[in-house]
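Participant: Take this structure, written in structure tokens, and hold onto it; I'll ask about it next.
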Amino acid sequence: SADVAGAVIDGAGLGFDVLKTVLEALGNVKRKIAVGIDNESGKTWTAMNTYFRSGTSDIVLPHKVAHGKALLYNGQKNRGPVATGVVGVIAYSMSDGNTLAVLFSVPYDYNWYSNWWNVRVYKGQKRADQRMYEELYYHRSPFRGDNGWHSRGLGYGLKSRGFMNSSGHAILEIHVTKA
């Protein structure tokens, strides 16, 4: 099946079943995430980078994501007996010259933290880094991973709709569409 992290699939095929398949491929890991981002923006996206605040991925970001396609990606806590989650930001350059950034946060300790996610368009090309992480996590009204759908205008003629569950085995599904 092509429903593996690092693949690009038809956007219409993105859903919970696909993301569960991506998640299960990570095996028995306490904190992990499957990410699916559907490109209905009318633009082509080119991978820039992933910045991990904690955790890692063995997957290379899909390089090109055409309009009508969706990228699949995953992340997991660092291997070994370390008390970390998987927290990071994905950055894609869009064919209009701007950057699509997606934050995901799956904490280790649910007594203190919750799942969070965010999506934003930055003017110009910006690689994901610590500053972008801090802005998306602390200052740009992130959404809680609360098992519900959330929508937001992104500017630049775009809007987003996304869902994240509250589990340590997290799924994050985002659709970026024309406004």
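Including glycine, each Cβ sits where the backbone N, Cα and C put it.
So, quick note: what you're seeing has the original residues, none of the substitutions.
OK, Swiss-Prot features for this one:
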| type | residues | note |
| --- | --- | --- |
| MUTAGEN | Val8 to Cys | In V8C/K69C; loss of ability to form stable pores after addition of a new disulfide bond; when associated with C-69 |
| BINDING | Arg31, Arg79, Gly168 | N-(acyl)-sphingosylphosphocholine 1 binding site |
| BINDING | Arg53, Ser54, Gly85, Tyr108, Tyr113 | N-(acyl)-sphingosylphosphocholine 2 binding site |
| MUTAGEN | Val60 to Glu | V60E/W149A; decrease in hemolytic activity, suggesting that this mutant forms functional but structurally weak pores; when associated with A-149 |
| MUTAGEN | Trp112 to Arg | In W112R/W116F; loss of ability to bind membranes; when associated with F-116 |
| MUTAGEN | Trp116 to Phe | In W112R/W116F; loss of ability to bind membranes; when associated with R-112 |
| BINDING | Trp116, Tyr137 | N-(acyl)-sphingosylphosphocholine 3 binding site |
| BINDING | Tyr133, Tyr138 | N-(acyl)-sphingosylphosphocholine 4 binding site |
| MUTAGEN | Trp149 to Ala | In V60E/W149A; decrease in hemolytic activity, suggesting that this mutant forms functional but structurally weak pores; when associated with E-60 |
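Please situate the listed features within the shown structure.
Facilitator: Its own atom aside, the Cβ of Val8 (mutagenesis position) has 17 Cβ atoms within 10 angstroms in the protein chains shown.
Every protein chain considered, the tally of other Cβ atoms within 10 Å of the Cβ of Arg79 (N-(acyl)-sphingosylphosphocholine 1 binding site) stands at 8.
Counting only residues at least six positions away in the same chain, the Cβ atoms of Lys77, Asn78, Thr84, Gly85, Val86, Val87, Gly88 sit under 8 Å from the Cβ of Ser54 (N-(acyl)-sphingosylphosphocholine 2 binding site). Under the three-state DSSP scheme, Ser54 (N-(acyl)-sphingosylphosphocholine 2 binding site) falls in the strand class.
Sequence-distant contacts of Val60 (mutagenesis position), defined by Cβ-Cβ distance under 8 angstroms and a gap of at least six in the same chain, are Gly6, Ala47.
In this chain, no residue six or more apart from Trp112 (mutagenesis position) has a CB-CB distance below 8 Å.
Under a cutoff of 8 A between CB atoms, and with a sequence separation of 6+ in the same chain, the neighbours of Trp116 (mutagenesis position) are Leu103, Phe104, Ser105, Tyr137, Pro142, Phe143, Arg144, Gly145, Met164.
Around the Cβ of Tyr137 (N-(acyl)-sphingosylphosphocholine 3 binding site), the number of neighbouring Cβ atoms within 10 Å comes to 17. DSSP assigns Tyr137 (N-(acyl)-sphingosylphosphocholine 3 binding site) to a helical segment in the three-state reduction.
Cβ environment of Trp149 (mutagenesis position): Arg161, Gly162, Phe163 lie under 8 Å away, each six or more residues apart in the same chain.
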Participant: So which other residues, same chain and not among Arg53, Ser54, Gly85, Tyr108, Tyr113, have a Cβ within 8 Å of the centroid of the Cβ atoms at the N-(acyl)-sphingosylphosphocholine 2 site?
Facilitator: Arg31, Gly55, Lys77, Thr84, Val86, Val87, Ser105, Val106, Pro107, Asp109
Participant: Of the recorded positions Val8, Arg79, Tyr133, Tyr138, Gly168, which sits closest to Tyr108 (N-(acyl)-sphingosylphosphocholine 2 binding site) by Cα distance?
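Facilitator: That would be Gly168, nearest by Cα distance.
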Participant: Around the N-(acyl)-sphingosylphosphocholine 1 site formed by Arg31, Arg79, Gly168, which additional residues qualify by having Cβ within 8 Å of the site's Cβ center?
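Facilitator: Nearby residues not in the site list: Val29, Lys30, Lys32, Gly55, Gln76, Lys77, Thr84, Gly85, Val86, Val106, Tyr108.
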Participant: Taking DSSP three-state, what's Tyr108 (N-(acyl)-sphingosylphosphocholine 2 binding site) in: helix, strand or coil?
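Facilitator: The three-state answer is coil.
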